[in-house]
Amino acid sequence: MELILKAKDIRVEFKGRDVLDINELEVYDYDRIGLVGANGAGKSTLLRVLLGELTPPGCKMNRLGELAYIPQLDEVTLQEEKDFALVGKLGVEQLNIQTMSGGEETRLKIAQALSAQVHGILADEPTSHLDREGIDFLIGQLKYFTGALLVISHDRYFLDEIVDKIWELKDGKITEYWGNYSDYLRQKEEERKSQAAEYEQFIAERARLERAAEEKRKQARKIEQKAKGSSKKKSTEDGGRLAHQKSIGSKEKKMYNAAKTLEHRIAALGKVEAPEGIRRIRFRQSKALELHNPYPIVGAEINKVFGDKALFENASFQIPLGAKVALTGGNGIGKTTLIQMILNHEEGISISPKAKIGYFAQNGYKYNSNQNVMEFMQKDCDYNISEIRSVLASMGFKQNDIGKSLSVLSGGEIIKLLLAKMLMGRYNILIMDEPSNFLDIPSLEALEILMKEYTGTIVFITHDKRLLENVADVVYEIRDKKINLKH
(Lines of atoms letter the chains of each structure in order from A and count residues from 1; the text may use other names and numbers.)
(Lines give C-alpha, C1' and ligand atoms only; values in the text may rest on other atoms or scores of the structure.)
Protein backbone atom coordinates (compact mmCIF):
# COMPACT_ATOMS: atom_id res chain seq x y z
CA MET A 1 0.00 0.00 0.00
CA GLU A 2 1.12 3.53 -0.75
CA LEU A 3 0.95 6.25 1.90
CA ILE A 4 -0.91 9.35 0.70
CA LEU A 5 -1.35 11.27 3.95
CA LYS A 6 0.44 11.34 7.30
CA ALA A 7 -0.29 13.71 10.18
CA LYS A 8 1.46 13.97 13.55
CA ASP A 9 0.77 15.92 16.74
CA ILE A 10 -2.73 17.15 15.94
CA ARG A 11 -3.69 19.34 18.90
CA VAL A 12 -6.74 21.61 18.68
CA GLU A 13 -8.29 23.45 21.62
CA PHE A 14 -11.58 25.33 21.74
CA LYS A 15 -12.69 27.33 24.78
CA GLY A 16 -10.23 25.48 27.00
CA ARG A 17 -11.34 22.02 25.81
CA ASP A 18 -9.14 19.59 23.89
CA VAL A 19 -11.13 19.02 20.69
CA LEU A 20 -8.34 17.02 19.06
CA ASP A 21 -5.38 15.37 20.77
CA ILE A 22 -4.02 12.88 18.23
CA ASN A 23 -0.43 11.69 18.06
CA GLU A 24 -0.43 10.25 14.54
CA LEU A 25 -2.75 9.37 11.67
CA GLU A 26 -1.99 7.68 8.36
CA VAL A 27 -4.12 7.26 5.24
CA TYR A 28 -3.11 4.83 2.49
CA ASP A 29 -4.41 4.38 -1.02
CA TYR A 30 -7.42 2.06 -1.12
CA ASP A 31 -8.26 2.92 2.51
CA ARG A 32 -12.01 3.11 3.13
CA ILE A 33 -12.40 4.88 6.47
CA GLY A 34 -15.58 5.96 8.25
CA LEU A 35 -15.08 8.74 10.81
CA VAL A 36 -17.72 8.50 13.55
CA GLY A 37 -18.40 10.29 16.83
CA ALA A 38 -20.94 12.46 18.58
CA ASN A 39 -21.84 15.90 17.24
CA GLY A 40 -19.26 18.36 18.51
CA ALA A 41 -16.57 15.69 18.86
CA GLY A 42 -14.44 17.44 16.22
CA LYS A 43 -14.98 15.29 13.11
CA SER A 44 -15.31 18.21 10.67
CA THR A 45 -12.42 19.98 12.39
CA LEU A 46 -10.22 16.93 11.81
CA LEU A 47 -11.08 16.91 8.10
CA ARG A 48 -10.14 20.60 7.88
CA VAL A 49 -6.78 19.84 9.53
CA LEU A 50 -6.08 16.96 7.13
CA LEU A 51 -6.99 19.17 4.17
CA GLY A 52 -4.70 21.96 5.37
CA GLU A 53 -7.53 24.45 5.91
CA LEU A 54 -6.66 24.52 9.61
CA THR A 55 -3.05 24.31 10.82
CA PRO A 56 -2.69 23.68 14.56
CA PRO A 57 0.60 24.80 16.16
CA GLY A 58 3.18 22.01 16.10
CA CYS A 59 1.18 19.81 13.73
CA LYS A 60 3.28 18.04 11.10
CA MET A 61 1.46 17.19 7.87
CA ASN A 62 2.76 15.22 4.91
CA ARG A 63 0.41 15.00 1.91
CA LEU A 64 1.75 12.68 -0.78
CA GLY A 65 -1.25 12.86 -3.11
CA GLU A 66 -4.04 15.14 -4.35
CA LEU A 67 -7.20 15.20 -2.24
CA ALA A 68 -10.74 16.24 -3.13
CA TYR A 69 -13.21 17.47 -0.54
CA ILE A 70 -16.97 16.97 -0.38
CA PRO A 71 -17.99 19.64 2.16
CA GLN A 72 -21.17 19.96 4.14
CA LEU A 73 -24.03 21.52 2.22
CA ASP A 74 -23.57 25.16 3.18
CA GLU A 75 -19.99 25.16 1.83
CA VAL A 76 -20.86 24.13 -1.74
CA THR A 77 -19.56 26.29 -4.58
CA LEU A 78 -19.60 26.01 -8.34
CA GLN A 79 -16.33 24.99 -9.98
CA GLU A 80 -15.26 24.94 -13.59
CA GLU A 81 -14.34 21.25 -13.89
CA LYS A 82 -17.33 18.90 -13.97
CA ASP A 83 -18.29 15.62 -15.55
CA PHE A 84 -21.70 16.65 -16.89
CA ALA A 85 -22.70 13.04 -17.60
CA LEU A 86 -22.09 12.22 -13.95
CA VAL A 87 -23.92 15.37 -12.85
CA GLY A 88 -26.91 14.21 -14.87
CA LYS A 89 -26.85 10.70 -13.40
CA LEU A 90 -26.74 12.18 -9.92
CA GLY A 91 -29.94 14.02 -10.76
CA VAL A 92 -28.76 17.63 -11.01
CA GLU A 93 -30.92 19.06 -13.76
CA GLN A 94 -29.51 22.60 -13.73
CA LEU A 95 -26.47 24.39 -12.36
CA ASN A 96 -27.94 27.60 -10.91
CA ILE A 97 -26.72 27.53 -7.33
CA GLN A 98 -29.33 30.09 -6.29
CA THR A 99 -32.30 27.91 -7.22
CA MET A 100 -30.95 24.45 -6.37
CA SER A 101 -32.65 22.26 -3.81
CA GLY A 102 -30.61 20.76 -0.98
CA GLY A 103 -30.53 17.43 -2.75
CA GLU A 104 -29.32 18.98 -6.01
CA GLU A 105 -26.55 20.90 -4.24
CA THR A 106 -25.41 17.72 -2.50
CA ARG A 107 -25.37 15.80 -5.79
CA LEU A 108 -23.40 18.61 -7.43
CA LYS A 109 -20.60 18.65 -4.87
CA ILE A 110 -20.34 14.85 -5.11
CA ALA A 111 -20.05 15.09 -8.89
CA GLN A 112 -17.34 17.74 -8.53
CA ALA A 113 -15.25 15.47 -6.29
CA LEU A 114 -15.70 12.37 -8.44
CA SER A 115 -14.84 14.35 -11.60
CA ALA A 116 -11.40 15.30 -10.28
CA GLN A 117 -8.39 13.04 -10.82
CA VAL A 118 -7.33 12.67 -7.19
CA HIS A 119 -5.68 10.15 -4.89
CA GLY A 120 -8.26 10.48 -2.15
CA ILE A 121 -11.63 11.98 -1.22
CA LEU A 122 -12.53 13.45 2.16
CA ALA A 123 -16.31 13.71 2.54
CA ASP A 124 -18.38 15.40 5.24
CA GLU A 125 -21.90 13.93 5.32
CA PRO A 126 -22.11 13.21 1.56
CA THR A 127 -25.55 11.54 1.85
CA SER A 128 -27.19 14.66 3.28
CA HIS A 129 -30.33 15.60 1.32
CA LEU A 130 -29.98 12.61 -1.03
CA ASP A 131 -32.95 10.31 -1.50
CA ARG A 132 -32.54 6.54 -1.41
CA GLU A 133 -31.90 6.34 -5.16
CA GLY A 134 -29.23 9.03 -4.93
CA ILE A 135 -27.55 7.29 -1.98
CA ASP A 136 -27.49 3.96 -3.81
CA PHE A 137 -26.00 5.62 -6.91
CA LEU A 138 -23.35 7.34 -4.77
CA ILE A 139 -22.46 4.00 -3.15
CA GLY A 140 -21.97 2.50 -6.60
CA GLN A 141 -19.73 5.39 -7.71
CA LEU A 142 -17.58 5.27 -4.57
CA LYS A 143 -17.14 1.50 -4.87
CA TYR A 144 -15.55 2.08 -8.28
CA PHE A 145 -13.39 4.96 -6.99
CA THR A 146 -9.82 3.64 -6.77
CA GLY A 147 -8.39 6.20 -4.35
CA ALA A 148 -8.63 6.50 -0.58
CA LEU A 149 -11.85 7.56 1.11
CA LEU A 150 -12.31 9.20 4.51
CA VAL A 151 -15.97 9.93 5.16
CA ILE A 152 -18.10 11.38 7.95
CA SER A 153 -21.63 10.00 7.78
CA HIS A 154 -24.59 9.26 10.05
CA ASP A 155 -26.00 6.84 7.44
CA ARG A 156 -25.14 3.42 8.87
CA TYR A 157 -26.18 1.53 5.72
CA PHE A 158 -23.89 3.78 3.65
CA LEU A 159 -20.99 3.10 6.04
CA ASP A 160 -21.67 -0.64 5.93
CA GLU A 161 -21.52 -0.62 2.14
CA ILE A 162 -18.50 1.67 1.70
CA VAL A 163 -15.97 1.46 4.54
CA ASP A 164 -13.76 -1.32 5.88
CA LYS A 165 -12.27 0.65 8.76
CA ILE A 166 -13.80 2.90 11.43
CA TRP A 167 -12.08 5.80 13.16
CA GLU A 168 -13.97 6.59 16.35
CA LEU A 169 -13.34 10.14 17.58
CA LYS A 170 -14.03 10.50 21.29
CA ASP A 171 -12.53 12.87 23.87
CA GLY A 172 -10.15 14.14 21.20
CA LYS A 173 -8.64 10.70 20.53
CA ILE A 174 -8.96 8.34 17.56
CA THR A 175 -9.56 4.64 18.16
CA GLU A 176 -9.31 2.40 15.09
CA TYR A 177 -11.62 -0.55 14.43
CA TRP A 178 -11.37 -2.90 11.46
CA GLY A 179 -14.51 -3.66 9.46
CA ASN A 180 -17.62 -1.73 8.48
CA TYR A 181 -20.04 0.00 10.84
CA SER A 182 -21.87 -3.20 11.83
CA ASP A 183 -18.50 -4.83 12.61
CA TYR A 184 -17.63 -1.77 14.69
CA LEU A 185 -20.90 -2.09 16.64
CA ARG A 186 -20.16 -5.73 17.41
CA GLN A 187 -16.68 -4.83 18.63
CA LYS A 188 -18.10 -2.01 20.78
CA GLU A 189 -20.61 -4.43 22.30
CA GLU A 190 -17.80 -6.86 23.12
CA GLU A 191 -15.91 -3.97 24.71
CA ARG A 192 -19.00 -3.04 26.72
CA LYS A 193 -19.45 -6.63 27.93
CA SER A 194 -15.77 -6.86 28.85
CA GLN A 195 -15.96 -3.54 30.67
CA ALA A 196 -19.12 -4.66 32.48
CA ALA A 197 -17.41 -7.88 33.63
CA GLU A 198 -14.32 -5.93 34.71
CA TYR A 199 -16.51 -3.41 36.56
CA GLU A 200 -18.48 -6.15 38.35
CA GLN A 201 -15.22 -7.85 39.35
CA PHE A 202 -13.86 -4.50 40.57
CA ILE A 203 -17.00 -3.78 42.64
CA ALA A 204 -16.97 -7.28 44.15
CA GLU A 205 -13.25 -7.14 45.04
CA ARG A 206 -13.55 -3.64 46.49
CA ALA A 207 -16.54 -4.72 48.60
CA ARG A 208 -14.63 -7.82 49.81
CA LEU A 209 -11.60 -5.76 50.85
CA GLU A 210 -13.79 -3.13 52.52
CA ARG A 211 -15.55 -5.84 54.54
CA ALA A 212 -12.22 -7.38 55.51
CA ALA A 213 -10.79 -3.98 56.54
CA GLU A 214 -13.88 -3.20 58.59
CA GLU A 215 -13.60 -6.62 60.27
CA LYS A 216 -9.97 -5.88 61.23
CA ARG A 217 -10.97 -2.47 62.62
CA LYS A 218 -13.82 -4.09 64.53
CA GLN A 219 -11.42 -6.65 66.03
CA ALA A 220 -9.00 -3.85 66.98
CA ARG A 221 -11.81 -1.94 68.73
CA LYS A 222 -12.80 -5.06 70.68
CA ILE A 223 -9.20 -5.54 71.80
CA GLU A 224 -9.03 -1.86 72.77
CA GLN A 225 -12.25 -2.14 74.80
CA LYS A 226 -10.95 -5.31 76.48
CA ALA A 227 -7.73 -3.53 77.38
CA LYS A 228 -9.64 -0.62 78.94
CA GLY A 229 -11.77 -3.07 80.94
CA SER A 230 -8.81 -5.02 82.23
CA SER A 231 -6.92 -1.85 83.22
CA LYS A 232 -9.64 -1.04 85.76
CA LYS A 233 -9.06 -4.30 87.66
CA LYS A 234 -6.58 -4.41 90.50
CA SER A 235 -3.61 -6.75 90.22
CA THR A 236 -1.26 -7.75 93.04
CA GLU A 237 1.52 -8.51 90.55
CA ASP A 238 2.40 -5.34 88.61
CA GLY A 239 4.71 -7.14 86.20
CA GLY A 240 2.02 -9.60 85.16
CA ARG A 241 -0.44 -6.78 84.56
CA LEU A 242 2.01 -4.82 82.42
CA ALA A 243 2.92 -7.85 80.34
CA HIS A 244 -0.75 -8.55 79.74
CA GLN A 245 -1.42 -4.93 78.62
CA LYS A 246 1.58 -5.05 76.27
CA SER A 247 0.24 -8.22 74.68
CA ILE A 248 -3.19 -6.63 74.16
CA GLY A 249 -1.65 -3.45 72.71
CA SER A 250 0.40 -5.47 70.27
CA LYS A 251 -2.68 -7.33 69.02
CA GLU A 252 -4.62 -4.07 68.66
CA LYS A 253 -1.83 -2.48 66.63
CA LYS A 254 -1.57 -5.59 64.47
CA MET A 255 -5.30 -5.41 63.64
CA TYR A 256 -5.14 -1.69 62.76
CA ASN A 257 -2.07 -2.29 60.58
CA ALA A 258 -3.89 -5.12 58.80
CA ALA A 259 -6.84 -2.76 58.18
CA LYS A 260 -4.49 -0.10 56.76
CA THR A 261 -2.87 -2.69 54.49
CA LEU A 262 -6.31 -3.60 53.15
CA GLU A 263 -7.11 0.10 52.62
CA HIS A 264 -3.92 0.45 50.57
CA ARG A 265 -5.01 -2.55 48.48
CA ILE A 266 -8.39 -0.86 47.90
CA ALA A 267 -6.62 2.32 46.75
CA ALA A 268 -4.36 0.24 44.49
CA LEU A 269 -7.43 -1.11 42.69
CA GLY A 270 -7.74 2.29 41.05
CA LYS A 271 -10.99 3.32 39.39
CA VAL A 272 -12.90 1.26 36.85
CA GLU A 273 -15.64 3.14 35.00
CA ALA A 274 -19.08 1.59 34.76
CA PRO A 275 -20.07 0.84 31.14
CA GLU A 276 -22.60 3.13 29.52
CA GLY A 277 -25.94 1.38 29.81
CA ILE A 278 -28.89 1.69 27.43
CA ARG A 279 -31.35 4.07 29.03
CA ARG A 280 -34.94 3.01 28.65
CA ILE A 281 -38.23 4.61 29.53
CA ARG A 282 -41.64 3.05 29.84
CA PHE A 283 -43.96 5.25 27.79
CA ARG A 284 -47.51 5.59 28.98
CA GLN A 285 -50.70 7.28 27.81
CA SER A 286 -53.58 8.51 29.88
CA LYS A 287 -57.03 6.98 29.37
CA ALA A 288 -58.12 10.28 27.84
CA LEU A 289 -55.62 9.80 24.99
CA GLU A 290 -56.52 6.18 24.19
CA LEU A 291 -57.66 5.54 20.62
CA HIS A 292 -59.89 2.62 19.68
CA ASN A 293 -60.32 3.13 15.93
CA PRO A 294 -58.16 0.40 14.28
CA TYR A 295 -57.22 2.93 11.56
CA PRO A 296 -57.08 6.44 13.08
CA ILE A 297 -55.91 8.01 9.78
CA VAL A 298 -57.35 6.96 6.41
CA GLY A 299 -56.90 8.45 2.95
CA ALA A 300 -59.48 7.48 0.33
CA GLU A 301 -58.82 8.32 -3.34
CA ILE A 302 -57.00 11.55 -2.58
CA ASN A 303 -55.79 13.94 -5.28
CA LYS A 304 -53.22 16.72 -5.22
CA VAL A 305 -51.93 19.00 -7.97
CA PHE A 306 -49.19 21.65 -7.79
CA GLY A 307 -49.31 23.91 -10.83
CA ASP A 308 -49.27 21.50 -13.75
CA LYS A 309 -47.76 18.64 -11.71
CA ALA A 310 -50.04 15.97 -10.26
CA LEU A 311 -48.60 14.40 -7.11
CA PHE A 312 -51.53 12.11 -6.25
CA GLU A 313 -54.33 10.68 -8.38
CA ASN A 314 -56.99 8.62 -6.59
CA ALA A 315 -54.39 7.44 -4.05
CA SER A 316 -55.47 5.60 -0.91
CA PHE A 317 -53.82 4.52 2.34
CA GLN A 318 -54.63 3.65 5.96
CA ILE A 319 -52.55 4.02 9.11
CA PRO A 320 -53.02 1.14 11.60
CA LEU A 321 -53.42 1.98 15.29
CA GLY A 322 -50.14 1.68 17.21
CA ALA A 323 -48.08 1.04 14.07
CA LYS A 324 -44.76 2.62 13.12
CA VAL A 325 -45.46 3.66 9.53
CA ALA A 326 -42.69 4.81 7.17
CA LEU A 327 -43.34 6.93 4.08
CA THR A 328 -40.68 6.43 1.40
CA GLY A 329 -40.01 7.65 -2.12
CA GLY A 330 -37.71 9.95 -4.07
CA ASN A 331 -37.18 13.65 -3.40
CA GLY A 332 -40.06 15.79 -4.64
CA ILE A 333 -42.41 12.80 -4.96
CA GLY A 334 -44.94 14.11 -2.41
CA LYS A 335 -44.02 12.70 1.01
CA THR A 336 -44.03 16.02 2.88
CA THR A 337 -47.09 17.09 0.89
CA LEU A 338 -48.96 14.01 2.11
CA ILE A 339 -48.08 14.88 5.71
CA GLN A 340 -49.36 18.42 5.20
CA MET A 341 -52.58 17.05 3.72
CA ILE A 342 -53.06 14.92 6.85
CA LEU A 343 -52.32 17.84 9.18
CA ASN A 344 -54.74 20.07 7.26
CA HIS A 345 -57.48 17.39 7.14
CA GLU A 346 -57.75 17.84 3.38
CA GLU A 347 -60.45 16.28 1.27
CA GLY A 348 -60.40 12.48 1.22
CA ILE A 349 -58.53 12.17 4.54
CA SER A 350 -60.37 10.95 7.66
CA ILE A 351 -58.84 11.32 11.12
CA SER A 352 -60.17 9.92 14.40
CA PRO A 353 -61.86 12.71 16.43
CA LYS A 354 -59.80 11.75 19.50
CA ALA A 355 -56.49 11.97 17.65
CA LYS A 356 -53.90 14.28 19.24
CA ILE A 357 -51.16 14.75 16.65
CA GLY A 358 -47.61 15.86 17.39
CA TYR A 359 -45.62 17.07 14.38
CA PHE A 360 -41.86 17.32 13.83
CA ALA A 361 -40.86 19.34 10.76
CA GLN A 362 -37.57 19.07 8.85
CA ASN A 363 -36.59 22.67 9.54
CA GLY A 364 -38.41 23.39 12.78
CA TYR A 365 -35.30 24.06 14.85
CA LYS A 366 -34.97 27.82 15.33
CA TYR A 367 -35.49 28.93 18.94
CA ASN A 368 -34.60 32.23 20.61
CA SER A 369 -36.35 31.55 23.93
CA ASN A 370 -34.58 32.15 27.26
CA GLN A 371 -36.52 29.22 28.71
CA ASN A 372 -34.15 26.49 29.89
CA VAL A 373 -34.15 22.88 28.70
CA MET A 374 -35.95 21.38 31.70
CA GLU A 375 -38.61 24.13 31.77
CA PHE A 376 -39.25 23.54 28.08
CA MET A 377 -39.58 19.78 28.60
CA GLN A 378 -41.86 20.05 31.64
CA LYS A 379 -44.47 22.19 29.92
CA ASP A 380 -47.49 20.10 28.85
CA CYS A 381 -45.73 16.90 29.95
CA ASP A 382 -47.07 14.17 32.25
CA TYR A 383 -43.66 12.62 33.01
CA ASN A 384 -41.64 13.34 36.14
CA ILE A 385 -38.23 15.02 36.21
CA SER A 386 -36.36 11.72 36.56
CA GLU A 387 -38.05 10.30 33.44
CA ILE A 388 -37.39 13.50 31.49
CA ARG A 389 -33.72 13.40 32.51
CA SER A 390 -33.50 9.78 31.37
CA VAL A 391 -34.82 10.56 27.88
CA LEU A 392 -32.62 13.66 27.56
CA ALA A 393 -29.57 11.64 28.65
CA SER A 394 -30.34 8.95 26.07
CA MET A 395 -30.38 11.70 23.41
CA GLY A 396 -26.94 12.91 24.46
CA PHE A 397 -27.75 15.76 26.86
CA LYS A 398 -25.33 16.04 29.79
CA GLN A 399 -26.22 17.00 33.35
CA ASN A 400 -25.02 20.58 32.84
CA ASP A 401 -27.12 20.94 29.66
CA ILE A 402 -30.41 20.72 31.58
CA GLY A 403 -30.21 24.31 32.84
CA LYS A 404 -29.07 25.81 29.52
CA SER A 405 -31.21 28.39 27.76
CA LEU A 406 -32.74 27.27 24.46
CA SER A 407 -31.17 30.30 22.80
CA VAL A 408 -27.62 28.92 23.26
CA LEU A 409 -28.33 25.40 21.95
CA SER A 410 -27.01 24.33 18.56
CA GLY A 411 -29.36 23.35 15.73
CA GLY A 412 -28.62 19.67 16.37
CA GLU A 413 -29.34 20.04 20.09
CA ILE A 414 -32.65 21.78 19.37
CA ILE A 415 -33.65 18.95 17.03
CA LYS A 416 -32.91 16.35 19.73
CA LEU A 417 -34.81 18.41 22.29
CA LEU A 418 -37.88 18.78 20.04
CA LEU A 419 -37.91 15.05 19.32
CA ALA A 420 -37.64 14.22 23.03
CA LYS A 421 -40.43 16.67 23.89
CA MET A 422 -42.74 15.29 21.23
CA LEU A 423 -42.19 11.69 22.35
CA MET A 424 -43.09 12.71 25.92
CA GLY A 425 -45.93 15.04 24.94
CA ARG A 426 -49.68 14.65 25.29
CA TYR A 427 -50.15 13.01 21.90
CA ASN A 428 -51.33 9.66 20.60
CA ILE A 429 -50.10 10.07 17.00
CA LEU A 430 -46.68 11.42 16.04
CA ILE A 431 -45.79 12.59 12.53
CA MET A 432 -42.07 13.03 11.83
CA ASP A 433 -40.55 14.50 8.68
CA GLU A 434 -36.96 13.21 8.38
CA PRO A 435 -36.29 12.92 12.14
CA SER A 436 -32.80 11.49 11.55
CA ASN A 437 -31.49 14.55 9.69
CA PHE A 438 -28.68 16.33 11.57
CA LEU A 439 -28.54 13.67 14.31
CA ASP A 440 -25.25 11.98 15.15
CA ILE A 441 -25.27 8.18 15.18
CA PRO A 442 -25.50 7.77 19.00
CA SER A 443 -28.55 10.07 19.09
CA LEU A 444 -30.06 8.32 16.08
CA GLU A 445 -29.69 4.92 17.72
CA ALA A 446 -31.26 6.30 20.91
CA LEU A 447 -34.14 7.74 18.85
CA GLU A 448 -34.73 4.31 17.31
CA ILE A 449 -35.12 2.76 20.76
CA LEU A 450 -37.52 5.52 21.85
CA MET A 451 -39.59 5.22 18.65
CA LYS A 452 -39.86 1.43 19.01
CA GLU A 453 -40.93 1.68 22.65
CA TYR A 454 -43.42 4.49 22.04
CA THR A 455 -46.94 3.21 22.72
CA GLY A 456 -48.78 5.43 20.24
CA THR A 457 -48.85 5.57 16.43
CA ILE A 458 -45.92 7.05 14.48
CA VAL A 459 -45.87 8.13 10.83
CA PHE A 460 -42.40 9.12 9.65
CA ILE A 461 -40.52 10.03 6.48
CA THR A 462 -36.98 8.74 6.13
CA HIS A 463 -34.27 7.96 3.59
CA ASP A 464 -32.28 6.17 6.32
CA LYS A 465 -32.37 2.48 5.43
CA ARG A 466 -31.31 1.29 8.90
CA LEU A 467 -33.92 3.46 10.64
CA LEU A 468 -36.52 2.04 8.26
CA GLU A 469 -35.45 -1.56 8.92
CA ASN A 470 -35.18 -1.16 12.69
CA VAL A 471 -38.39 0.79 13.41
CA ALA A 472 -41.03 0.50 10.67
CA ASP A 473 -43.57 -2.31 10.72
CA VAL A 474 -45.57 -0.74 7.86
CA VAL A 475 -43.92 0.85 4.81
CA TYR A 476 -45.65 2.92 2.12
CA GLU A 477 -43.81 3.93 -1.05
CA ILE A 478 -45.06 6.95 -2.98
CA ARG A 479 -44.60 6.23 -6.68
CA ASP A 480 -46.49 6.94 -9.89
CA LYS A 481 -48.95 9.23 -8.05
CA LYS A 482 -50.03 6.36 -5.79
CA ILE A 483 -49.32 5.41 -2.17
CA ASN A 484 -48.23 1.79 -2.43
CA LEU A 485 -48.13 -0.56 0.56
CA LYS A 486 -44.77 -2.38 0.50
CA HIS A 487 -45.20 -4.30 3.76
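Note that Cβ sites are derived from N, Cα and C of the backbone, with glycine treated the same way.
In this structure the noted substitutions are not present, so the sites keep their original residues.
What you see is a predicted model, and the numbers here were worked out from it, not measured in a lab.
Under the heading domain 'ABC transporter 1', Swiss-Prot lists 5-196. Per Swiss-Prot, ATP binding site is recorded for 37-44, 329-336, and the stated evidence type is sequence analysis. What Swiss-Prot says about the mutagenesis result for Glu125 to Gln is this: Further reduces growth in the presence or absence of erythromycin (ERY), MIC for erythromycin is 4 uM. Record note (Swiss-Prot), mutagenesis Arg241 to Ala: Does not restore growth, no change in MIC for ERY. The unchanged residue is displayed. For Leu242 to Ala, Swiss-Prot lists a mutagenesis experiment annotated as follows: Does not restore growth, MIC for ERY is 8 uM. Under the heading of mutagenesis, Swiss-Prot lists His244 to Ala and annotates it as follows: Does not restore growth, MIC for ERY is 8 uM. Experimental mutagenesis is annotated in Swiss-Prot for His244 to Trp, with the remark: Does not restore growth, MIC for ERY is 4 uM. Feature annotation from Swiss-Prot assigns domain 'ABC transporter 2' to 297-485. Quoting Swiss-Prot on the mutagenesis of Glu434 to Gln: Further reduces growth in the presence or absence of ERY, loss of ERY resistance.
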Neighbour count (Cβ, 10 Å) for Glu125 (mutagenesis position): 20
Distance between Asn331 (ATP binding site) and Glu434 (mutagenesis position) at the Cα atoms, whole Å? 12
Taken over the domain 'ABC transporter 2' (297-485), the model's mean pLDDT: 90
Cβ-Cβ distance under 8 Å to Ile333 (ATP binding site), same chain, at least six residues away: Leu311, Ile478, Arg479
Glu125 (mutagenesis position) to Ala41 (ATP binding site) - Cα separation in whole Å: 15
Quick check: in three-state DSSP terms, what is Lys335 (ATP binding site)? helix
Please report the Cα separation of Asn39 (ATP binding site) and Glu434 (mutagenesis position) in Å, rounded to an integer. 18
Can you give me the Cα-Cα distance between Lys335 (ATP binding site) and Glu434 (mutagenesis position) in Å, rounded to a whole number? 10
To the nearest Å, how far is the Cα of Gly329 (ATP binding site) from the Cα of Glu434 (mutagenesis position)? 12
Determine the Cβ neighbour count for Lys43 (ATP binding site): the number of other Cβ atoms within 10 Å of its Cβ. 20
